[in-house]
Amino acid sequence: MASPGAGRAPPELPERNCGYREVEYWDQRYQGAADSAPYDWFGDFSSFRALLEPELRPEDRILVLGCGNSALSYELFLGGFPNVTSVDYSSVVVAAMQARHAHVPQLRWETMDVRKLDFPSASFDVVLEKGTLDALLAGERDPWTVSSEGVHTVDQVLSEVSRVLVPGGRFISMTSAAPHFRTRHYAQAYYGWSLRHATYGSGFHFHLYLMHKGGKLSVAQLALGAQILSPPRPPTSPCFLQDSDHEDFLSAIQL
């Protein structure tokens with residue numbers, strides 16, 4: 001896959017990559033989203049379905065973080081997983097998705113900040129995110145040394161994911177970030193989960209991380225997690241990313 005999106009050409013981009021973290025950008029981007037084609041980061045459902053479906057049961061309560069105008073929630077419904085709640089902090093896109101899928105009342109759409117979820121603890125069996133963490137980290141300049149702000153932001157999200165998952169629940173994260181960059185974020189013992197990694201896609205490979213609530217991290221994973229505030233020296237001089245004029249940069253940002 002040549003680009004991170006599927007379904008249509010990328011819309012207008014923010015002036016700087018850090019704009020991907022701002023709700024104002026997304027509100028503007030999603031004007032008219034109810035009538036536009038879906039846009040999926042890092043592949044559509046068919047590209048990772050074989051990895052995802054073994055982790056899902058028809059009765060699962062599924063939460064999709066940062067849904068945007070992706071087709072994922074609707075495709076889960078069509079695939080036999082009807083209990084899907086999707087959240088995004090852009091009220092514009094939430095309203096658009098409610099309008100687009102008004103014929104499917106089982107699907108729920110809510111405006112919410114993924115760093116502070118308004119759900120009771122242990123209320124979901126599965127939490128999915130695809131590209132949401134990547135967007136929150138898009139302003140980082142050096143993939144080897146994530147800022148303390150970036151580390152804290154990701155920790156806020158992951159802590160909330162762990163909180164809303166039931167014992168035995170699954171968190172599935174799809175991203176462009178390779179294990180040597182992303183594992184250290186997920187591999188914190190206090191989240192209370194195990195961690196596995198797989199790749200998907202043809203040509204350019206994306207990464208799928210599977211966490212089981214109640215499992216344990218390996219010694220090697222815990223060692224990586226311990227590096228989050230004191231990362232190892234990179235093998236070459238740090239690459240300071242320049243703002244890109246297209247959204248392929250998210251496939252290379254590797255945070």
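The backbone N, Cα and C atoms fix where each Cβ goes, and this holds for glycine too.
According to Swiss-Prot, the protein has these features:
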BINDING   Trp26, Tyr30, Trp41, Gly66, Asp88, Tyr89, Asp113, Val114, Lys130  S-adenosyl-L-methionine binding site
MUTAGEN   Asp88 to Ala  Abolishes methyltransferase activity
MUTAGEN   Glu129 to Ala  Abolishes protein-lysine N-methyltransferase activity
MUTAGEN   Lys130 to Ala  Abolishes protein-lysine N-methyltransferase activity
MUTAGEN   Thr132 to Ala  Reduces protein-lysine N-methyltransferase activity
MUTAGEN   Leu133 to Ala  Reduces protein-lysine N-methyltransferase activity
MUTAGEN   Asp134 to Ala  Abolishes protein-lysine N-methyltransferase activity
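Everything Swiss-Prot records as a feature, shown here on the structure.
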residue	record	CB count, 10 Å
Trp41	S-adenosyl-L-methionine binding site	25
Asp88	mutagenesis position	27
Asp113	S-adenosyl-L-methionine binding site	14
Glu129	mutagenesis position	24
Lys130	mutagenesis position	26
Thr132	mutagenesis position	23
Leu133	mutagenesis position	26
Asp134	mutagenesis position	25
If you measure from the CA of Trp41 (S-adenosyl-L-methionine binding site) out to 10 Å, which mutagenesis positions from the list Asp88, Thr132, Leu133 are inside that radius?
Thr132
Quick one: which of these mutagenesis positions, Asp88, Glu129, Lys130, Thr132, Leu133, Asp134, have their CA within 10 A of Asp113 (S-adenosyl-L-methionine binding site)?
Asp88
Distance [Cα-Cα, Å, rounded] between Asp134 (mutagenesis position) and Asp88 (mutagenesis position):
14
What Cα-Cα separation, expressed in whole Å, is found between Leu133 (mutagenesis position) and Asp88 (mutagenesis position)?
12
Cα distance (Å, whole number) from Thr132 (mutagenesis position) to Asp88 (mutagenesis position):
9
Would you mind pulling the DSSP three-state label for Asp134 (mutagenesis position)?
helix
In three-state DSSP terms, the structure that Glu129 (mutagenesis position) belongs to:
strand
